[in-house]
Every structure is written in structure tokens, then in C-alpha cells.
Amino acid sequence: MWKLLPAAGAAPGEPYRLLAGVEYVVGRKNCGILIENDQSISRNHAVLTVNFPVTSLSQTDEIPTLTIKDNSKYGTFVNEEKMQTGLSCTLKTGDRVTFGVFESKFRVEYEPLVVCSSCLDVSGKTVLNQAILQLGGLTANNWTEECTHLVMSAVKVTIKTICALICGRPIIKPEYFSEFLKAVESKKQPPDIESFYPPIDEPAIGSKSVDLSGRHERKQIFKGKTFVFLNAKQHKKLSSAVAFGGGEARLMAEDDEEEQSFFSAPGTCVVDVGITNTQLIISHSQKKWIHLIMDTLQRNGLRPIPEAEIGLAVIFMTTENYCNPQGQPCTELKTTTPGPSLSQVLSANGKIIPSAPVNMTTYVADTESEPADTCMPLSERPEEVKIPGLEQSSRKLSQETFNIKEAPKPSSKANNVASDTLVRGKTPSYQLSPMKFPVANKNKDWTSQQQQNSIKNYFQPCTRKRERDEDNPELSSCKSSRMELSCSLLEQTQPAGPSLWKSKEHQSQNATLDREADTSSVGGMDIELNRKSPDRKPLPTETLRPRKRKDVDLATEEEVLEELLRSTKPELAVQVKVEKQEADDTIRKKPRMDAERNRPLNGGSEPESNSALQEDEREKKDELQTESWSTKHEIANSDGLQDSSEELPRKLLLTEFRSLVVSNHNSTSRNLCVNECGPLKNFKKFKKATFPGAGKLPHIIGGSDLVGHHARKNTELEEWLKQEMEVQKQQAKEESLADDLFRYNPNVKRR
């Protein structure tokens, strides 16, 4: 940075440090550089400016330029030569500057300020560069002999640290230059540099007391030693530190012909390559050559020198324990000196590499399309029912894993809920048999809680699309959730009559699976699969239910259902209460169109009860079951299964899924609000807000609306302005007369 110092023999004074980008005015009153007791100094005598472009901030061979401009009456002299008034001149370090004709003499000097930083983050480097730029200094990326300071937040053993210690340069914190800049701006003394020494943060040093100040012993620490490098990367990294310490760095290649006595000569230190380092790429022949040199050293009782010993020898200022081939290796040395630092190499090499192969075998469900998306034949379904409890739970878990794996995974909780729903939809045969659900024999509280959760689970978003929705767009998700709800409600009533269901199951196993398995989604998926691939063999006629027995089975199922409802009245009271709380809104909003259109199958079959509460609960239960059975009956008689094609199976049931959510109907029913007085129009309607000028033309001001403005003359203001002008003219005349009195020209030529 530039400084303006009083010349020898002149009046003593403090040096002026000049910041970059600031104009310093030299004068005798109200200026940056004040010179008093000199009548030849003008008020604005000269201007000093330091210009420092940002582009050359990292170029250590360029220094900022200092220019001076003369604005005085009696002149400014540079090296005893008078400057021309109004022109600028570039100053060099050591130039003598005289302001006026008396003893106001100064000299300018440039104090080098080249800063090198190490282990600083991006924000720290930005703040440091701004402070160095204002101080007129330079920044360097690599350490050179011109560097004056090393900036580190914490001392680590790096190449820059070793070079700074050898060159005797101070290692300081980045906050030092911020405080130095504030002191220059306020014209105070610079801060003490010793109070800005950073702490030592290096595991290789530990808690030992280390003197990091500039010591002369470090400049000749490697004098008389020759460091032999067997790797070019090591030579490039450490050769500068060896050269600064007075030693010689030599790079040896495989082609060089040197006698074996050269490596064992006194003062020769062979730097250990570190073949185990994964960052080094060494060929097989080079490894063989390195092993040959190491064997030579071992035969002579010598050892290779690790990289880190070069830095430790500089820090502790000794070569007896470090960098000594004849000495014992340091046991406390655990790391090598890396390029950036000891700590940074750990993070650079910290790649996770497994030492041994780990058994990562994972058992998942079969993900082939046909076993996952299709179903088993109806004759094989009873074998699946007879799975024990443990295998059944593991099978459910594997199906849940398979569903979650294909899902986009919005959250773990949502995936679990959705996977349970998908498992229930895929294997609905578990829902109607009491032998497949031993969990239903628990207490009533758990049963009601399970029913409440099952109702809630139908409104969770599904994370995986079903193939049957893509193949058959006629089946909607609303129908599926509605059908699943009816099945789950029937599931809650099964512990009352296990013997009835068992006898019913034995009767239906002679021909095919029971009626409940036919109403599951498996049957629907079989029909859709056969429709999709006609070349598949149709099911044998022995497994199909005859048409004449359809009505008999329906009547039998109605009787079984009535027996279950009579035997489970206490449980229904608890279950319907929970059902009423959770599904009251959705059931109340559901249209009654399906129930009115279809013939009810079990209406009026139950006996009347004395309690009004049980009647309401039974009506709600019958309504849900009526819709589910009427849906089955309607789908069974639908035209979709009466296809004339011989390839498709006939006399089967198609499962249709119903939803508790009401679909959007015509808009007229929504716009009408039913009241006691009749239908009223919906009052929650909004109309567009009108904007200015929408209905008529805007009102334009003009013509007679404009009134002319006549300015009146203010005589008092004019008189005051005239008086001020006269006062200013009088003051100017007085100042010119005063300047004429102080004019002195000793070189006036007389005629």
C-alpha cells in the first residue's frame, strides 16, 4: 500500500496511508492531508489518488498506481521539478514531493502487501479480497517469496503453512485486515498483529507448544540435505518448501541410471511414495523399481522419509527427530502431508469402500406380470385358504412389500394404508370366511376400532393403479370402494355363526368355490383377463355353477345372513354406533337411485324390535346390505355377460365396486336449496365487479373545465433577490482584493 511520509529534515509528522479509490486533497484548511503554518499552501493545493483495477488483483508483479494533480497558485514540485497546473503525474516509490515554496516536503513509498490465504471458505475469501483491494494490496493463490502474510482461520499443516514459516512471514486471522482498514479510515494506529494469531488445529501436533512466529532458524532448516522424490506429484508439491529451507529437491525417474550408493549417501533423504495411497496411479514396473530402492535403504540401515516429516521438521525447527534417514520413525506420526491440508485429505479420501462383500439378499414377492396381475383358477383357491396363521401373515407382508415397491412413495404412512387396501382388494376371499380371520374373535372394542379404521381407509389415496381399471374402463374406483365397504361390513358379523358358514362352505366346494369367493375381485379379474386374451382356455364347465341353482343359492345366502344378524344384535349395536359416527355424512348424501331401481332381496325379513334405536340401526344395516346384494344381482343379469361369443365363459358373476362418495349430478339439483317453504335459489352467487368506464365513456376534463392560472408578481421577493445579488458581488470584490494583497512574485522583471 502507498504511504506519504515526511521527508528527512522536514517537520515531523505521522505517515499518511493512502487507500485505493479515495481522493486525498492536500491543503491548508478542511482537507484530508492538512498542512498548516505554510502561507504558500492553497486551500485545494493538490490531489493524490491511488488507482487499482480489479482485474490485476491477483497479479503480484503489478502494483497500484499513485497519481498527483496540482491545483495550486505557487506550484507543486516532484523531485525538484515544478508540475504544470491542472495536469496529473504518476509517482514512483521514493519520489520526493514539495508542496508550495517553503519546507512542506514529503516522500512517497510503496509498502508491499501480498496476501495468500489457505483453508478459507468462499465467503471468507470474498471479505478478505475486498479489504485487500481497499488497502491497495494483492492476493496470491500460491505461495511465493513475494507473499507478506498468510491468512488462516486455524493453523493446519499445509504446504503454504510450511513455506510461510520458512520465509518468516506471519500467519494471521482474516479479521486483521478488516481492523487494519478501519484504523486507516479513522487515522489511528494499526492493530497489534500478535493479537490476531490463529489457534493451532492439527492432530499431528497435538497439545505441544509451538512457536509460529518468524524465526531465522527455519530459513536454513534443510541446508546440506537432498530430498529425492520418486513421484512427480510429490516433487511438484514439496519442492518449493525444500528450496525455501535451503535444501535441494531432485526428481528421480525409472529411466535414470544412478548407483545404489547414491540413495545411501549422507544427507540424502528418499521421500516415501506411499504405494498404499489410492490416489496415486503407479505402474507395475514402477512399483518394482520403488521396491528395489526401498530394499537398498533397508540393507544400509536407512528408512524413507514420509511427507509429513518435512512439515514437522519446519514446525519444531529440528532435523534430528524428523527428516533423518538414520533415526527411528516417529511413532506419533499418523498422517502424511497432503496437498491442501492434513484435515482436508481425510475428507478427500473418505470414500466408503466395503472391506468384505456383505450379504444383501432380500426376499421379495414375485414381480412377474402374470402371477402378480392375474389370479389362480377357482379350483385352486380353497388350497390358498388353508394357509396357517404365520404363513398367512408373511404372505400379506410380502404382498404389501410388492405394492409399496411399485408405488411412487408419497409417505410411509400413506403407503401402509394403501397397501392394506390393495391386499384386501386382491384377496377378498379372506373377508367372508371365519376360518381365515381368527382376529375377529377378540373383544368388541377392538372390533369397533377395526371397523372405524376400515371405513377410514377407503378414503385414503391409492398409490398403485389396478390393471383391471385400465383393461375395463367401465369399472370405476368409486364402485370398487363401495363394494369393498360392503364386504368389510359383512366381515364384522362373522364370529356369530361359524358353523353355518362352515356347512355352507362344504356344500359349495363340491362344484366350485363358495358364493363369497365368486363375488370377490378375483372373479372379476378372471373375466377381464379372459376378455383381454381370447386364446386362453376357458374354465371347465364342471367348475361353473348351473343357472338353475342361482336362485336357490341366493335364497340360502339370505337365510344365512338373517341368522347372522339375529345372533349378533349386541355386537351390531356397538358397530353401528361407530359406523354412524364415521359414515353418517356419506350415507346421508348418497342418492337412493340404485336402491329404488333394484328389487330388494331381504326387505322385511327381520323381526321387529321393541327399541327404536335398534330399529334405526337395523335399517341402516339392511340398506347397506340391500345395495350390495342388489348390485350383485344386477350385474349378474347385465347384458355385458350375455355375450354370444362361445370363447368367453358364461353364467359368472362380475364384481362391480361402489363408492360411498356421491358423484356429481345435474347442476340444477345443486343450485336449489330445499327449505321449509320450498326450493329456493342458491344465494351464494357472485357477480363481476364493474371497472371504471365499463358502462359509459370516461369523463374527460377539458374545455370550460380548465381555468387559466394568472401568476401575480411578488415585489417583496424580487427586492430580496436583488439585495442578495448585490451582497454576493460585494463579497466577491472583497475576496479578490484580499487575494491581491497576498500575491508575491519575486521574479518580476523591471523595465
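Just so you know, glycine gets a Cβ as well, placed from its N, Cα and C.
Heads up, this one's the original sequence, none of the swaps are in it.
Here Swiss-Prot flags 24-83 as domain 'FHA', drawing on sequence analysis. Per-residue pLDDT, averaged along the domain 'FHA' (24-83), amounts to 82 for this model.
What Swiss-Prot records for 105-181 is domain 'BRCT 1'.
Residues of the domain 'BRCT 2' (224-315) grouped by DSSP class, helix first, strand second and coil last, total 41 helix, 13 strand, 38 coil. Swiss-Prot lists 224-315 with the feature domain 'BRCT 2'.
Experimental mutagenesis is annotated in Swiss-Prot for Ser433 to Ala, with the remark: Does not affect interaction with TERF2.
One mutagenesis experiment named in Swiss-Prot is Ser433 to Asp, and its note says Mimics phosphorylation; impaired interaction with TERF2.
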Inset, instruction - Using DSSP, tally how many residues of the domain 'BRCT 1' (105-181) sit in helix, strand and coil. - result: 30 helix, 19 strand, 28 coil
